[in-house]
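Visitor: Swiss-Prot lists these features:
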- TYR426 to Ser: 15-fold increase in Km for ATP (MUTAGEN)
- TYR426 to Phe: No effect (MUTAGEN)
- PRO231 to Leu: In temperature-sensitive mutant HO202 (VARIANT)
Amino acid sequence: MSVVPVADVLQGRVAVDSEVTVRGWVRTRRDSKAGISFLAVYDGSCFDPVQAVINNSLPNYNEDVLRLTTGCSVIVTGKVVASPGQGQQFEIQASKVEVAGWVEDPDTYPMAAKRHSIEYLREVAHLRPRTNLIGAVARVRHTLAQALHRFFNEQGFFWVSTPLITASDTEGAGEMFRVSTLDLENLPRNDQGKVDFDKDFFGKESFLTVSGQLNGETYACALSKIYTFGPTFRAENSNTSRHLAEFWMLEPEVAFANLNDIAGLAEAMLKYVFKAVLEERADDMKFFAERVDKDAVSRLERFIEADFAQVDYTDAVTILENCGRKFENPVYWGVDLSSEHERYLAEEHFKAPVVVKNYPKDIKAFYMRLNEDGKTVAAMDVLAPGIGEIIGGSQREERLDVLDERMLEMGLNKEDYWWYRDLRRYGTVPHSGFGLGFERLIAYVTGVQNVRDVIPFPRTPRNASF
């Protein structure tokens, strides 16, 4: 007899009358007056638990089975049969039930069988994957990550691992976590009285990365098409539903590509992964549509069918100025569009995903290619109905003299970026890329409102538990 995941039993991949073993945790136990107990056993392989039907003739029925409570771990062996009851097609007629682990005090078990607030679940993040919600989020997160890897592999991209420790500030915003082994009680000082980072582990001031982009560009200028996918860090003191101090970013980079090329790539990628999650995680998506956001499934279906709208930033500002809507944040040329502006464009004006292109240079990063007008850069944001910006990207500045001028304007020391500038000195090429915040993508797919609930252990200001 074989050990099988619960998903194989429920989805008909195990023949009826087969003897199987499933291993998992008790969701609920129900006892009938006829001396039969019904255990709902889950193992995380799918959304639903499998029902194990246990007769009181089992030797350990009174001693073990009747003591089982939510959270106990069990190994159930029995025959797969068609279920006469509603709610499941198959169940297991148990011939053996082993208890692998008890819940010490069922009355104080934090995940007892009742609904908990999302805020409470954050306080017990080590146990919250046992809930329907966080378990479903975890499976969707996995499926989206696998679909992204699959998409880029099929498109001929190479996955590049970029460093988490860096001396470069990709965004130029300075909101970075410092990495140091210096003794905080006895910091070395230089002649100016400043901290002497020459004495530090790396011999210079070092940080956790805010982006793998700059390193990714070096490989794109050798392998043509690459992507990075990993954790990034922002020391931004923001307590909002959209911000994390540690989050995952996907960043493709393509040599010989312009802004339109990567806008097309972004559209194809999003539609590919949305289709994958609807097909591969239908059970979890059904749960999200029923319990979290009634539009969870239909929103993705509409997205897949939609043609992306495209609009210049300047035209987008004109649309917003003339729409008759009073926004909380004022609209004028040169302002960075806020979430309410983005959502108006996607949800009300275009009623479709929108690519906004050619932003003012003063609100964008130093590496974005300066347009011929000298005022805007070849940058883009993909705006999705229901969330606003989901992707940000640009054509990169491949001209060394223009790049140096932009660095000077932004107060950056070009010598700190000597290796990045070398790409423009040795066989420079036009190249482009974008960044996708993975947690924001998961929030969009699931309808979960706060990104703290779509990453296993959220890191936010004054919170690094677990």
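If you go along the chain as it appears here, the first residue is 1 and each next one adds 1.
Backbone N, Cα and C define each Cβ position, glycine as well.
Heads up, this one's the original sequence, none of the swaps are in it.
Describe the structural context of these features.
Guide: In the three-state DSSP assignment, the secondary structure recorded for TYR426 (mutagenesis position) is coil. All protein chains included, TYR426 (mutagenesis position) registers 7 other Cβ atoms within 10 Å of its own Cβ.
Around PRO231 (variant position), taking its Cβ as the centre, 15 other Cβ atoms fall within 10 Å, counting all chains. A strand conformation is recorded for PRO231 (variant position) in the three-state DSSP classification.
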Visitor: Write down the Cα-Cα distance for PRO231 (variant position) and TYR426 (mutagenesis position), rounded and given in Å.
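Guide: TYR426 (mutagenesis position) and PRO231 (variant position) have their Cα atoms 30 Å apart.
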